[in-house]
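Note sheet for the following structure.
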Amino acid sequence: MLKTLLVQWLVFFFFFLIGSVVTAAEDDGSLSLCNCDDEDSLFSYETILNSQKVGDFLIAIAYFSIPIELVYFVSRTNVPSPYNWVVCEFIAFIVLCGMTHLLAGFTYGPHWPWVMTAVTVFKMLTGIVSFLTALSLVTLLPLLLKAKVREFMLSKKTRELDREVGIIMKQTETSLHVRMLTTKIRTSLDRHTILYTTLVELSKTLGLKNCAVWIPNEIKTEMNLTHELRPRIDDENENEHFGGYAGFSIPISESDVVRIKRSEEVNMLSPGSVLASVTSRGKSGPTVGIRVPMLRVCNFKGGTPEAIHMCYAILVCVLPLRQPQAWTYQELEIVKVVADQVAVAISHAVILEESQLMREKLAEQNRALQVARENALRANQAKAAFEQMMSDAMRCPVRSILGLLPLILQDGKLPENQTVIVDAMRRTSELLVQLVNNAGDINNGTIRAAETHYFSLHSVVKESACVARCLCMANGFGFSAEVYRALPDYVVGDDRKVFQAILHMLGVLMNRKIKGNVTFWVFPESGNSDVSERKDIQEAVWRHCYSKEYMEVRFGFEVTAEGEESSSSSSGSNLEEEEENPSLNACQNIVKYMQGNIRVVEDGLGLVKSVSVVFRFQLRRSMMSRGGGYSGETFRTSTPPSTSH
């Protein structure tokens, strides 16, 4: 800058001197001769000679300093070989010029003769070197022009590199802004906090006038202004001018709304757009809008969240009105990336909200289950207490009876028929106690194993016949019994289960509406149960009993009613009666438990005519050898049916 000013000042001074001389000549009318001899003049002869001498010495000093600078420059830089001769010629030319001016400074006064000779020689050398230098410039100028072109290309490349560096720096700055915005957005897990943080940070980064989020309503008919950077001020003038923005809504069929939702890119909004005018509160600056996917409902079937319906919100950004610049590419990229990050953050927040909601529901269900469990536990405790009370209430009188029965049999003076009745009462009471105990065990979740022991089969048959006679007479049935004396007395088994099964079989027949005569029969099972052939197979049965350790005995009841019609039984009524008869079901369970067989025969009316079961007992030969009273005859007793019914 200083060098330029100095050159301009020297040029101005040169033209000023020329102008002064021309003006003086015009004033005199003719060119006057130099008055160098005038001693009073400023430019006297002495002064001019001294000035020229000083000028020559200064020029010589300057010329001698320039080669020194050139030599220093050449030594500090790598000058290509084609330019070395040119530099040397310039150095020689400048040195000769300096010597010429230096020697010329000694010629303005008295001097030696060799000074003029030296001046002449150096002037000749200077002329020759200057001519050679001029010839060298003819070949040097194209190289200089080529270097200039190369310099221009390098400067152009430099400008392009500067522009690319600027773009890279802008991209880096954009990525930093996006990373900062993403960090701010991801700091919260609440949807409303995420949206509000997005508006605040985006406005700070881009210098926005306003920023708002429009979300569709539940029925997808309108877009509601739900989140805004600057809250509305409800003053009368603003409400009158803009119609009041509190709870503002626009139809979802608006052209800008449809255009933004159909595109994934950032869309520019015109100044007359409803979205732009409402978001900017009147006159809008450069405005853009972009859709933001929002996940509302999740389905967690199979552990994978599935979007039921995609919902799009709209993010609207407005620049200040007086800002001369419009939206840049980097700013649009920031808005697009931020919208994507907001969509991801909102989807994560929705999934967490759904998980929290499911957790709360599960906790509520768990509390309800705990309450139901406590209620069920209290109900079970109450039920167990009630059953225990009922069991105790049933056991007490039965145990009293069991305690009195031995006192009755203590004297041994009772007739045989009364003794049988007392034994039947004892066995019935024991069976009742066992049933009560079994009911308590089932309620407690425990099952007792089968109690197998030696017992008297004859006693069980007699007591069963006694109880059956009493029940039949009480219900208006006649009773008769057919028991084969060929049965062994002592066998191994569960006498209580046998007695219980016999009573259940009798209970099946007691449900008949048509009365009649009930026949109770007991005989060994040998593969043929026809009554007419029973006597013929007694000897074979005895051989079968003594040849094996086990014996099968059939117990059965049969009803004979007067006026019985013969017709084919219906299988459907049979099944229905079996399902409705609890005694038959209980009997079947006992038979299944003891691994026996049951047989039910129906008459023409679909009523049960006979029921029989087959049980397998283990024989005791020592006991059988003492039962020598077996003659193979049939013991029969009968009681006619009651006519009062």
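Here, residue 1 is simply the first one shown, and the rest follow in order.
Yeah, the Cβs are placed from backbone N, Cα and C, and that goes for glycine too.
The shown structure was predicted, so the numbers you read here are calculated from the model rather than taken from an experiment.
Per Swiss-Prot, the features are:
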type    : residues      : note
VARIANT : Ala25 to Glu  : In strain: cv. El-0, Gy-0 and Kn-0
VARIANT : Ile61 to Val  : In strain: cv. Gu-0 and cv. Ove-0
MUTAGEN : Pro67 to Leu  : In ers2-1; ethylene insensitivity
MUTAGEN : Ile94 to Phe  : In ers2-2; ethylene insensitivity
BINDING : Cys97, His101 : Cu cation binding site
DOMAIN  : 190-346       : domain 'GAF'
VARIANT : Gly244 to Val : In strain: cv. Se-0
DOMAIN  : 389-623       : domain 'Histidine kinase'
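Residues within less than 8 Å, Cβ to Cβ, of Pro67 (mutagenesis position) and separated from it by at least 6 positions along the same chain comprise Ile91, Ile94, Val95. Around His101 (Cu cation binding site), taking its Cβ as the centre, 22 other Cβ atoms fall within 10 Å, counting all chains. Ile94 (mutagenesis position) carries a helical DSSP state (H, G or I). Counting other C-beta atoms within 10 Å of each candidate's C-beta, the recorded positions Ile61, Ile94 are led by Ile94. Every protein chain considered, the tally of other Cβ atoms within 10 Å of the Cβ of Cys97 (Cu cation binding site) stands at 21. In this structure, the C-alpha atom of Cys97 (Cu cation binding site) lies 11 angstrom from that of Ile61 (variant position).
Taking CA atoms as the reference points, His101 (Cu cation binding site) and Ile61 (variant position) are 9 Å apart. DSSP assigns Pro67 (mutagenesis position) to a helix in the three-state reduction. Confidence in the domain 'GAF' (190-346), given as mean pLDDT, stands at 76.
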